Amino acid sequence: MDRFLVKGAQGGLLRKQEEQEPTGEEPAVLGGDKESTRKRPRREAPGNGGHSAGPSWRHIRAEGLDCSYTVLFGKAEADEIFQELEKEVEYFTGALARVQVFGKWHSVPRKQATYGDAGLTYTFSGLTLSPKPWIPVLERIRDHVSGVTGQTFNFVLINRYKDGCDHIGEHRDDERELAPGSPIASVSFGACRDFVFRHKDSRGKSPSRRVAVVRLPLAHGSLLMMNHPTNTHWYHSLPVRKKVLAPRVNLTFRKILLTKK
């Protein structure tokens with residue numbers, strides 16, 4: 001499930017690249033670029049069908065990119081949930097907290113954990129594993145997300161960033177275990193961090209074309225819905241931000257297919 005880690009674990013190269021914008025591209029910031037982002041507060045859920053009552057959504061659109069953003073939890077509730085996550089989530093240790101790149105082992109620049117329904121399996125750094133059973137705080141978040149979106153989720157990947165030096169490199173959530181066409185719900189608690197989308201055709205030193213980067217600051221208690229076909233056309237990352245000193249916990253809720261035996 002974390003095949004993307006291979007690209008992000010080579011010394012300090014990733015950090016240097018993530019702190020720079022590609023030459024000739026102007027980043028589109030949420031609410032700033034009229035063509036790449038559109039602020040449309042609505043009382044409806046993103047995805048399949050509407051919801052009679054719920055938060056106001058900002059819809060982010062670009063070529064092949066379809067996302068919806070809202071602040072799902074007020075500060076007091078978000079603070080409470082964040083403290084529960086800090087106490088209750090059990091993160092990977094040992095070999096599961098490292099990744100092998102070209103025969104060498106590297107520490108993952110963040111903490112990770114997975115929880116989900118019984119019977120599920122997933123691929124993580126070349127290993128096929130089963131998630132831990134749901135705990136109350138995760139069920140609380142999952143059920144609230146489902147209530148406002150109309151979507152169901154059976155798995156969550158949790159990433160904890162101790163400060164702005166922890167990061168994740170450019171990747172796409174395109175693992176074979178994901179239900180085709182299903183959205184991914186990204187919920188954030190703690191420090192606000194920039195979330196960066198880059199089109200697959202505009203990556204590298206010699207991109208085939210120029211497509212504006214889309215950057216979204218993900219606030220404490222926020223929800224970002226990444227709808228199909230976003231992960232087909234766009235890579236995303238959480239770049240290094242050295243001025244950020246506080247921790248952040250991000251949960252990406254997914255719908256995983258049950259492996260046939």
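Just so you know, glycine gets a Cβ as well, placed from its N, Cα and C.
These numbers come from a predicted model, not from an experiment.
Among the sequence features in Swiss-Prot, the mutagenesis site R3 to K is noted as follows: Impairs PCNA-binding. No effect on PCNA-binding; when associated with R-7.
Mutagenesis annotation in Swiss-Prot: F4 to A, described as Complete loss of PCNA-binding; the structure shown retains the original residue.
Quoted from Swiss-Prot, the note on the mutagenesis of K7 to R is: No effect on PCNA-binding; when associated with K-3.
According to Swiss-Prot, the mutagenesis experiment V101 to A carries the following note: Decreases activity toward N1-methyladenine adduct in ssDNA. Has no effect on lesion repair in dsDNA.
According to Swiss-Prot, the experimentally introduced change V101 to G is described as follows: Loss of activity toward N1-methyladenine adduct in either ssDNA or dsDNA; when associated with A-102.
The secondary structure of K104 (substrate binding site), as reduced to three states from DSSP, is extended strand. As annotated by Swiss-Prot, substrate binding site applies to F102, G103, K104, Y122, T123, F124, D174, with the evidence given as experimental evidence.
Counting only residues at least six positions away in the same chain, the Cβ atoms of N159, R160, Y161, K162, D166, H167, I168 sit under 8 Å from the Cβ of R110 (mutagenesis position). In the three-state DSSP reading, R110 (mutagenesis position) counts as coil. In Swiss-Prot, a published mutagenesis experiment is listed as R110 to A, annotated Loss of activity toward N1-methyladenine adduct in either ssDNA or dsDNA.
While the structure shown retains the original residue, Swiss-Prot records the mutagenesis experiment Y122 to A with this note: Decreases activity toward N1-methyladenine adduct in either ssDNA or dsDNA. Annotation note: Y122 (mutagenesis position) sits in a strand segment as assigned by DSSP.
Record note (Swiss-Prot) on the mutagenesis of F124 to A: Loss of activity toward N1-methyladenine adduct in either ssDNA or dsDNA.
One mutagenesis experiment named in Swiss-Prot is S125 to A, and its note says Strong decrease of activity toward N1-methyladenine adduct in ssDNA. Has no effect on lesion repair in dsDNA.
Computed over the domain 'Fe2OG dioxygenase' (152-257), the whole-number mean pLDDT of the model equals 93. Sequence annotations record features per position, and here Swiss-Prot assigns domain 'Fe2OG dioxygenase' to 152-257.
A strand conformation is recorded for R248 (2-oxoglutarate binding site) in the three-state DSSP classification. Sequence-distant contacts of R248 (2-oxoglutarate binding site), defined as residues of its own chain at least six apart whose C-beta falls under 8 angstroms from its C-beta, comprise R160, Y161, S188, F189, G190, A191, C192, R193. What Swiss-Prot records for N159, Y161, H171, H236, R248, T252, R254 is 2-oxoglutarate binding site.
Taken from Swiss-Prot, the feature Fe cation binding site applies to H171, D173, H236, supported by experimental evidence. DSSP classifies H171 (2-oxoglutarate binding site) as strand under the three-state reduction.
Quoted from Swiss-Prot, the note on mutagenesis experiment E175 to A is: Loss of activity.
Within the group of binding-site residues (T123, N159, T252), the Cβ with the highest number of other Cβ atoms inside 10 Å belongs to N159. The recorded positions recorded for this entry are Y122, H171, E175, H236, R254, and the Cα of H171 lies nearest to that of K104 (substrate binding site). Sorting the domain 'Fe2OG dioxygenase' (152-257) by DSSP state (H, G, I as helix; E, B as strand; all else coil) yields 7 helix, 50 strand, 49 coil. Counting every protein chain shown, the number of other Cβ atoms lying within 10 Å of the Cβ of R254 (2-oxoglutarate binding site) is 23.
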